[in-house]
Amino acid sequence: MTIFNGLSESGESKKLNSKIEKQIENASKKDKKIYKVLLLGASDSGKSTISKQIKILNKNGFSQEEIMTFIPVIRRNLLESAKTLVKIIVQKGINLDPLGTHNCEIIEKFNPTPGELINANIGQAITSLWSANSVRSCTYGNDSVLIDSAPYFFSRADEICSRHYVPTIDDILRSRNSTLGISEISFTLDHLQIRMFDVGGQRTERRKWIYCFENVNSIIFCVSLNDYDKKLYERAAPERNRLVESISLFDSIINSQWFMHSSIILFLNKFDLFRKKLEHVPFQDYFPQYEGKNSVKSITRYILWLFVNPSINRAKHNIYPHITTAVDTSNIKVVFSAVKETILQHSLKEAGMF
């Protein structure tokens, strides 16, 4: 029987520190000819989704056992998002019919303990509530703190809450579980051994470990285009715009002494969500200095310029940008064909053969 298992993202800091330091020490002892890639980006930029896509494209995907481990993660994403949705409805004073009000009550009162079965009633309540146009429209704007995949999970609430639920690949790609510390995936590109490290995106994570990767060959930096109207989740800077935070992080990375010789690959990610949001949320409301056309192409170019202009790229790196939708496997397959060429050329250059 499948269960709803609330996963804790907290832990003992000292144990986590020790574990990560041991990972780094072990990594340095391995073959130095291995090409190392560091996957970076602010929280919720899509880094972990990129890691999953690499596993799908280069590691034969997920085993059945691995697929089943995503059930509690996805159910937690769904339930937490549904509770957040109810809070938004209350805060905005959205008028609901009696059924909508009843559904909100069901969602608010549902607080499963670890080991408790999730039931079909909660799935039906979420599906019914999300079907109301007034509810859907109230989520637009920067005051919405829903995760990007919330609408997708709401549309699949009945399936996710089913006793016999088995996650699809799309479910897995859209699941969100904050990266704590470092995760690693190894794969091969044209006989070149790649080790990719995904470092936690939260401020407290990246500050601790970034200096440990001074010999990294390439950096893939992920940016969520969809974050132009959002504020940070983190307590240290709760009012800071998340796109501005990404620019600041990118600045600190590419101009760091540790990465002067690394190739820089920039993923402008979540393009699908960004394009839809621009129809409802004007970019200039959050970046009034932008004076261009209100078009997806013009605004995308402007955001790219914010990252690659000389005041940011003071180290004068060659930056290789790509527009990505991390949940779209076909898109990532095309993008990684180009990334592969960048990595191979850089490896040849390092070997003095290019």
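Cβ coordinates are placed from backbone N, Cα and C, and glycine is handled just like the others.
The Cβ of Gly46 (GTP binding site) lies under 8 Å from the Cβ of Cys222, Ser224, Phe267, Asn269, Lys270, Thr324, Ala326, each on the same chain and at least six residues away in sequence. Residues or ranges marked as GTP binding site by Swiss-Prot: Asp44, Ser45, Gly46, Lys47, Ser48, Thr49, Asp148, Leu173, Thr179, Gly201, Asn269, Lys270, Asp272, Ala326.
The Mg(2+) binding site annotation in Swiss-Prot covers Ser48, Thr179 and rests on similarity to another entry. Within 10 Å of the C-beta of Ser48 (GTP binding site) there are 23 other C-beta atoms, taking all protein chains into account. Ser48 (GTP binding site) falls within a helical segment according to DSSP.
Here Swiss-Prot flags 33-354 as domain 'G-alpha', drawing on sequence analysis.
While the structure shown retains the original residue, Swiss-Prot records the mutagenesis experiment Thr49 to Ala with this note: Constitutive activity. Around Thr49 (mutagenesis position), taking its Cβ as the centre, 25 other Cβ atoms fall within 10 Å, counting all chains.
Counting only residues at least six positions away in the same chain, the Cβ atoms of Phe62, Ile169, Thr329 sit under 8 Å from the Cβ of Ile56 (mutagenesis position). What Swiss-Prot notes for the published mutagenesis of Ile56 to Ser is this: Constitutive activity.
Leu57 to Pro appears in Swiss-Prot as a published mutagenesis result, with the remark: Constitutive activity; enhances the GDP-GTP exchange rate. Long-range Cβ proximity for Leu57 (mutagenesis position), meaning a same-chain Cβ under 8 A and a gap of 6 or more residues, is found for Thr329, Ile332, Lys333, Phe336.
What Swiss-Prot says about the mutagenesis result for Phe62 to Ser is this: Constitutive activity.
DSSP assigns Val90 (mutagenesis position) to a helix. Non-local neighbourhood of Val90 (mutagenesis position): Cys104, each in the same chain, at least six residues away, with C-beta under 8 Å from its C-beta. One mutagenesis experiment catalogued in Swiss-Prot, Val90 to Ala, is accompanied by this note: Constitutive activity; enhances the GDP-GTP exchange rate.
Within 10 Å of the C-beta of Arg176 (mutagenesis position) there are 19 other C-beta atoms, taking all protein chains into account. Mutagenesis annotation in Swiss-Prot: Arg176 to His, described as Constitutive activity. Increases affinity for adenylate cyclase cyr1. Decrease in mating and sporulation efficiency; the structure shown retains the original residue.
For the mutagenesis result Gln202 to Leu, the note given in Swiss-Prot is Decrease in mating and sporulation efficiency.
In this view, Lys270 (mutagenesis position) is surrounded by 25 other Cβ atoms within 10 Å of its Cβ, with every protein chain counted. Among the mutagenesis entries in Swiss-Prot is Lys270 to Glu, noted as: Enhances the GDP-GTP exchange rate.
Between Asp148 (GTP binding site) and Thr49 (mutagenesis position), the C-alpha separation comes to 12 Å. Within the same chain, residues at least 6 positions away in sequence whose Cβ sits under 8 Å from that of Asp272 (GTP binding site) are Thr325, Val327, Asp328. According to its DSSP assignment, Asn269 (GTP binding site) is in a strand. In the three-state DSSP scheme, Ile56 (mutagenesis position) is classed as helix.
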